[in-house]
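According to Swiss-Prot, the features are:
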MUTAGEN   Asn22 to Ala  Loss of arginine dihydrolase activity
BINDING   Asn22, Asp65, Asn71, Arg90, Arg139, Asp170, Ala258  L-arginine binding site
BINDING   Asn22, Arg90, Arg139, His168, Cys264  L-ornithine binding site
MUTAGEN   Asp65 to Ala  Shows residual arginine dihydrolase activity
MUTAGEN   Asn71 to Ala or Asp  Shows residual arginine dihydrolase activity
MUTAGEN   Arg90 to Ala  Loss of arginine dihydrolase activity
ACT_SITE  His168  active site, proton donor/acceptor
ACT_SITE  Cys264  active site, nucleophile
Amino acid sequence: MTSRIRFLMCPPDHYDVDYVINPWMEGNIHKSSRDRAVEQWQGLYQILKEHAIVDLVTPQKGWPDLVFTANAGLVLGDNVVLSRFLHKERQGEEPYFKEWFEGNGYTVYELPKDLPFEGAGDALLDREGRWLWAGYGFRSELDSHPYLAKWLDIEVLSLRLIDERFYHLDTCFCPLANGYLLYYPGAFDSYSNRLIEMRVAPEKRIAIAEADAVNFACNTVNVESIVIMNKASDALKQSLTGVGFQVLETPLTEFLKAGGAAKCLTLRVTEPVRDEVHANVYVESRIIRIEGHLLDSGLINRALDMIVDTGGSFQVLNFNLGEQRQSTSAAEVKVSAPSHEVMEEIISLLIDLGAVDLPQDERDAKLEPVIQDGVAPDDFYVSTIYPTEVRINGQWIKVENQRMDGAIAITQTPNGLLAQCKILRDLKAGEQVIVDVLGIRTIRKTESREQRNTQEFSFMSGGVSSERRVELVVEQVAWELRKIRDAGGKVVVTAGPVVIHTGGGEHLSRLIREGYVQALLGGNAIAVHDIEQNMMGTSLGVDMKRGVAVRGGHRHHLKVINTIRRHGSIAKGVESGIIRSGVMYECVRNQIPFVLAGSIRDDGPLPDTQMDLIKAQEEYAKHLEGAEMILMLSSMLHSIGVGNMTPAGVKMVCVDINPAVVTKLSDRGSIESVGVVTDVGLFLSLLTQQLDKLTSPYVSKVG
């Protein structure tokens, strides 16, 4: 027997499932057998006594979970951090555990009352004593980890739990002797799994399957080469014996009903201290402020959910609620993250929501030089669609050329510092680029409940009068088109060939002819099939009047391409009279600029199609400047490209029959975006009908 190893247990005299505080308890209230629980506990107790010393804490009536002594606290040397239970059903256990620790000569540290930490259930020492694995996500708070590092003088590695079945770290994670680790990867987020893989060599990691995990195979007591558990599959037992462990199974099914097994029923109270190991914690905290219609728009919920979903935790320090419906609210939130990497990701997302530092915490943005043309520093800040300002030398500077997925470059000009979004290929050596997430803020429009609730419209979806809902969107779009046209504004259309295939070409042609469109962006295909329809009456070989395939029609588009190539351009085809109507005809006749961006699948292509991708992107960006509205008509590829080039504030209408496409295009966080799930030909037909109701015939000033 290894007499120096000691464990603390509590007899199950008052054990029962009296309430539900984890998924395992659901359906098991008062369904546990006291006699069987005592028998199973005694089985574990006797096995453990053969390999270690076992101390007992006195059971207390009214506290059925006192039997799970792993949650008493966390012991290292002569120090113990007492648990702060999340649920009131267990908070009454704290004084009894504190009394036992103090009576046995331990120095007891107590966390603030509002900071949950559930002891060795959520904090497991590496069996070599090198560091402490600390879990968070369901019971213990991430903010408790710096206290553990300070009081126990040890490096703390934070792991986020994401499967509610494994609500404590010890239900899915068990450090073993000789540097081995038994764990269930599915219980952790990707960052935590990566951290585990960085710290534990592949040959030392024993990853278990879900079938073993739900039998609490990781809730194991390890005494040197002995592992004591509820149950293990033959494959798991073979893995453990293969690396030198002796597996001892003892049934603990009565305790599984409350969400615990062998490890939960024990607390190791002799944990040696390594003198060369000292405190190190990677948890970062930062206080942010967010303002707006936080409640009725759901903004505060989105911000807090975003923090948790990205791997952080939060504490709302102050919340000032607007006094009236039109008043805005403000909140100060402490954000914590397990590492700087995760903190950067969280803050980047919060910046998109309009979060800012407290005035006293404002700092200049961090800059790093571009070393190689077209290559940003590794940690560069990725720009978004929202108007952005960066803090340089104590001054906030507006970022020019706002767009998604760029870097923010800082250059000195005769008129002062210039901050502008640049795509990576345009970066030049010597420029300074914003890195990290300090000194960055976005300027967001105040968002109300009404705006959030009218984001996306579906045609023929569930609900009452869904067709009417699409008509309502069409009415709004028509009204906006009319207003922009009459004010001399700019509307850009990006369209795919489906517009032609669905019979929408004549309606789009009319929009161009009547002055509602100031630029057309698309690919080779929309022009090819538009011209095919107007020269040969087919689109992709289908007769547009009868809706049937024409014999040999699959060759029509190639003949059209060949004809236009012979003339040299679409404009020359119009001038020669071979193109007499259609979308491209109206663009040429009304001097509406168009850009056709090529792709690897293009036939021909048409002579007007820009096959240089970089030039095509530049031409797209040029024609998007000054746009007030963009109609994205059934072209996911080109529409996504346009969306990435477009700053917030531009109204976007995304139309596609595929809901996934609409969601992808419209869900960019812009409150000006509207998604319409419907047939694009039908949408354009409804749109022109609605415009007829709003306006008198329009006479073109050109031609």
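Any Cβ shown, glycine's included, is placed from N, Cα and C.
Original residues only.
Source: prediction; values computed, not measured.
Features recorded in Swiss-Prot, as mapped to the structure shown.
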residue : record                  : Cβ contacts under 8 Å, 6 or more apart
Asn22   : mutagenesis position    : Glu164, Tyr167, Ala258, Gly259
Asp65   : mutagenesis position    : Tyr15, Asn71, Glu89, Arg90, Glu93, Ala258
Arg139  : L-arginine binding site : Leu86, Pro116, Glu118, Gly121, Asp122, Tyr167, His168
Asp170  : L-arginine binding site : Ala70, Ala120, Gly121, Asp122, Leu124, Cys218, Asn219, Lys263, Cys264
Open item on the list: Around the L-arginine site formed by Asn22, Asp65, Asn71, Arg90, Arg139, Asp170, Ala258, which additional residues qualify by having Cβ within 8 Å of the site's Cβ center?
Closed with: Ile21, Phe68, Glu118, Gly121, Tyr167, His168, Gly259, Gly260, Cys264
Task: Among Arg90, His168, which are recorded positions, the residue with the most C-beta atoms within 10 angstroms of its C-beta - done: His168
TODO: Measure between the Cα atoms of every pair in Asn22, Arg90, Arg139, His168, Cys264, the residues the record assigns to L-ornithine, and report the largest value in Å, rounded to a whole number.
DONE: 14
- [ ] Could you tally the C-beta atoms, other than its own, that fall within 10 angstroms of the C-beta of Asn71 (mutagenesis position)?
- [x] 26
TODO: Tell me the Cβ neighbour count for Cys264 (L-ornithine binding site), meaning other Cβ atoms within 10 Å of its Cβ, over all protein chains shown.
DONE: 26
